[in-house]
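Below is one structure, written out as structure tokens; the observations come after it.
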Amino acid sequence: MAMIPSISKLLFVAICLFVYMGLSFGDFSIVGYSQNDLTSTERLIQLFESWMLKHNKIYKNIDEKIYRFEIFKDNLKYIDETNKKNNSYWLGLNVFADMSNDEFKEKYTGSIAGNYTTTELSYEEVLNDGDVNIPEYVDWRQKGAVTPVKNQGSCGSCWAFSAVVTIEGIIKIRTGNLNEYSEQELLDCDRRSYGCNGGYPWSALQLVAQYGIHYRNTYPYEGVQRYCRSREKGPYAAKTDGVRQVQPYNEGALLYSIANQPVSVVLEAAGKDFQLYRGGIFVGPCGNKVDHAVAAVGYGPNYILIKNSWGTGWGENGYIRIKRGTGNSYGVCGLYTSSFYPVKN
């Protein structure tokens, strides 16, 4: 892709106006690109405007819009170069396509508190894949145990979203009822975690086992930490009976747990490929410095299915498949580092 020089503000505004008037306000559910889009400023601006429309992007002034357009161009160049490598995954113009990687890391990762595991909880030892008899495929979405993908926004509350996915799953499995529960309640009330500055999924799960949790529509998500309002919301909607830890650094143990219910997991999500992930089986590049909590809701012969909390404008409609079976005890992106699930009798 040839580098296209920065353009003047006046020219940018003129082209934007021309492109905007010509846009079809149809379905932009997938904003893709072709090699022709990379050949001129006008085509790039048209692509940018289509992407803005899809993701409801509004900038405060023309200077910010030009700034975001320049980042968008750089990310598109990176996406195009990466996708030509024929990896098992591909990148795309997702909701984060106008953000630099440094900005993305600051806003959307780093929300797992330093002590992301605990010695308070025991685990059942599972030595390897051959020690357990589990299905080849598991997808808790197909079994009606997973609610729609949520969006945590710029609050570092991934730990609460991760915990809630597992609570919703086990309640469905035990009772037959799928309900949405309150991430905001965990954000407000878990005093061992740090609100929007990070937290512990295991601590959130212990809170629900000790007290309970309200429905999401009773205690809706606000994206900021406030005081704990559980008493104001009336009786709890659900309660679990405990928390278990999955044996760390053991793929077989994690698969065994996922086969029984959705599981809270952590991983390293700060890389540019993770930021711009569009689909396929992700293999990295990434390390083991876990900085984000998600939920494992299934697996296949060569991947683990992850539900994220960045909305449906990222990944495979809010999901990512992470490569498994690599022989790395940490797992790709540190996925086997720290995993927990709620107990419901």
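Including glycine, each Cβ sits where the backbone N, Cα and C put it.
Values in this document were obtained by computation on a predicted structure and should not be read as measured data.
DSSP classifies Cys158 (active site) as helix under the three-state reduction. Residues or ranges marked as active site in Swiss-Prot (evidence: experimental evidence): Cys158 (among others).
Here Swiss-Prot flags His292 (among others) as active site.
For Cys158 (active site), the count of additional Cβ atoms within 10 Å of its Cβ stands at 28 [all protein chains shown]. Marked as E64 binding site by Swiss-Prot on the basis of experimental evidence: Cys158.
Swiss-Prot lists Cys158 with the feature leupeptin binding site, giving experimental evidence as the kind of evidence.
With a 10 A radius on its CB, Val165 (mutagenesis position) counts 29 other CB atoms from all the protein chains. Quoted from Swiss-Prot, the note attached to the mutagenesis of Val165 to Ser states: Slightly enhanced thermostability and higher optimum temperature; when associated with R-307. Enhanced thermostability and higher optimum temperature; when associated with S-169 and R-307.
In the three-state DSSP assignment, the secondary structure recorded for Gly169 (mutagenesis position) is helix. Of all Cβ atoms in the shown protein chains, 27 besides its own fall within 10 Å of the Cβ of Gly169 (mutagenesis position). For the mutagenesis of Gly169 to Ser, Swiss-Prot gives this note: Enhanced thermostability and higher optimum temperature; when associated with S-165 and R-307. The structure shown keeps the original residue.
One mutagenesis experiment named in Swiss-Prot is Lys307 to Arg, and its note says Unstable. Slightly enhanced thermostability and higher optimum temperature; when associated with S-165. Enhanced thermostability and higher optimum temperature; when associated with S-165 and S-169. Residue density at Lys307 (mutagenesis position): 25 other Cβ atoms are found within 10 A of its Cβ, drawing on all protein chains shown.
Separation of the C-alpha atoms of Gly169 (mutagenesis position) and His292 (active site): 20 Å, rounded to the nearest whole number.
His292 (active site) has a Cβ environment of 26 other Cβ atoms inside 10 Å. Distances between the Cα of His292 (active site) and those of the recorded positions Cys158, Val165, Lys307 are shortest for Cys158. A gap of 11 Å separates the Cα atoms of Cys158 (active site) and Lys307 (mutagenesis position).
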